[in-house]
Amino acid sequence: MPVPGTLSVEIPPRYCPLPTARHPDETVLARRTADWIDGFDLELTPQQRARMRGNDCPGFYGRIMPHSPTDRLQLAVDWCTVMFHFDDVHCDEGPATGRAARFADLATRIVRVLEAPDARLEGPGDTMLAPVRDLALRARRWATPAQMRRCAEAHRAWFLAVAWELGHRAARSTPALNDYAHMRQHTAAGAATLAWAEIVDGAEIPDRELSSPEVRALTELAFTTAAFDDDLFSYGKELWVARAEGTAPSGLGLVEILRRENRCGRPEALRAAVCLCNRLTHRFIALRERVLPDASAPLRAYLDHLCHLLPGNLEWGLTADRYRNPDGRTPGAVTTTASRDTDPPADTSPPAIPSIAWWWDPLGGRP
């Protein structure tokens, strides 16, 4: 397959006035996670090891939880490292034929190991279960039973969404924007990512707060906005891979979905995607101001992580090799540039997407 050369994408200005921060021990976290991975027989190729490093999980979680104790944050960084590998190998890449069955088989066993790490499970992909079992056992040193339940359920939601995505890949179909908008938070493992953050924090968020409509709306807003931003970062990768394979870009990304649904060109679709992200960010900030005054200390910590997730993910995504090295063998093949804007968007109304419209009225008209 010929290498298609380099490709550049310029993203229109993203509204995000939230400040960024970095964890001071990201280098330490990176060294420890590399040593941890070496302790398992994952049969990694040199290329896969390079991709693990290039994904920069210390930089990802270090931007979400910049003030967390290093030893505890290591748990989340280790999870991120092995799950990005899982995502690359079993979710995103390679022919779709037969992938769904292999993915489902391994995914169900991963969830079971999180629920019951001492359970004996055998089958294809067993090498992936050893690091997951180690994570589950380490997490139990700090986590409450409710936190471990939330963690397992978050992974189940993630894997269900990936199965939905794999169905579209196998059928070479493009989901409707209305469906994609509410599913994207799950295909991006949003809840799983923050479930580990709660375990790292230690304090359990009261369910009456975490399950309240306004906090649920805030959570979905943050996860979806970050995932849509991932679609912006990965758009160059999608175009590069399509050019290399001589095919049309995948229809499983926000920009392509908007392009096909609105029947417009790629520049117009890219602008529409950024406008949508800007409106979601504005709504998140406005709703956060309503929720924050009455939040408990554990919920405040959770909301702080969400506030760091949005700008941190923007910053991380522009530099992570995950998007710059599209096939794992061509470093720097894709360059994505973007700028941040602190001026609120002109349009802050709910978008015409019924599945997410409730974020603008989480109490259903009640005061």
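Cβ from N, Cα, C; glycine included.
Modelled residues match the original; the substitutions are not represented.
Summarising the annotation, Swiss-Prot assigns Mg(2+) 1 binding site to Asp87 and lists experimental evidence as the type of evidence. The DSSP secondary structure for Asp87 (Mg(2+) 1 binding site) is helix. Spatially close to Asp87 (Mg(2+) 1 binding site) yet at least six residues away along the chain are Ala189, judged by Cβ distances under 8 angstroms.
Its Cβ taken as reference, Arg184 (geranylgeranyl diphosphate binding site) is surrounded by 27 other Cβ atoms within 10 Å in the chains shown. Per Swiss-Prot, the feature geranylgeranyl diphosphate binding site maps to Arg184, Lys237, Arg322, Tyr323.
Taking a C-beta cut-off of under 8 Å and a sequence gap of six or more, Asp230 (Mg(2+) 2 binding site) has these contacts in its own chain: Ala188, Asn313, Gly317. Taken from Swiss-Prot, the feature Mg(2+) 2 binding site covers Asp230, Ser234.
Swiss-Prot gives this note for the published mutagenesis Trp79 to Ala: Produces only minor amounts of cattleyene. Summarising the environment of Trp79 (mutagenesis position), the number of other Cβ atoms within 10 Å of its Cβ, over all protein chains shown, is 25.
Around Trp158 (mutagenesis position), the same-chain residues at least 6 positions away in sequence with a Cβ under 8 Å from its Cβ are His186, Thr187, Ala189, Ala191, Ala192. Secondary structure at Trp158 (mutagenesis position), taken from DSSP and collapsed to helix, strand or coil, is helix. Experimental mutagenesis at this site is recorded by Swiss-Prot as Trp158 to Ala, annotated: Decreases levels of cattleyene with simultaneous production of several new compounds.
Residue density at Ala188 (mutagenesis position): 23 other Cβ atoms are found within 10 A of its Cβ, drawing on all protein chains shown. Per Swiss-Prot, mutagenesis Ala188 to Gly is noted as: Causes the formation of an additional product.
According to its DSSP assignment, Ala189 (mutagenesis position) is coil. For the mutagenesis result Ala189 to Gly, the note given in Swiss-Prot is Causes the formation of an additional product.
The Cβ of Ala227 (mutagenesis position) has 22 neighbouring Cβ atoms from other residues within 10 Å, across all protein chains displayed. According to DSSP, Ala227 (mutagenesis position) sits within a helical segment. Quoted from Swiss-Prot, the note on the mutagenesis of Ala227 to Gly is: No change in activity.
DSSP assigns Asn313 (mutagenesis position) to a helical segment in the three-state reduction. Asn313 to Ala appears in Swiss-Prot as a mutagenesis experiment; the accompanying note says: No change in activity.
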Top Cα neighbour of Ser234 (Mg(2+) 2 binding site) in the set of recorded positions Trp79, Arg184, Ala227, Arg322, Tyr323: Tyr323
Arg322 (geranylgeranyl diphosphate binding site) to Trp79 (mutagenesis position) - Cα separation in whole Å: 16
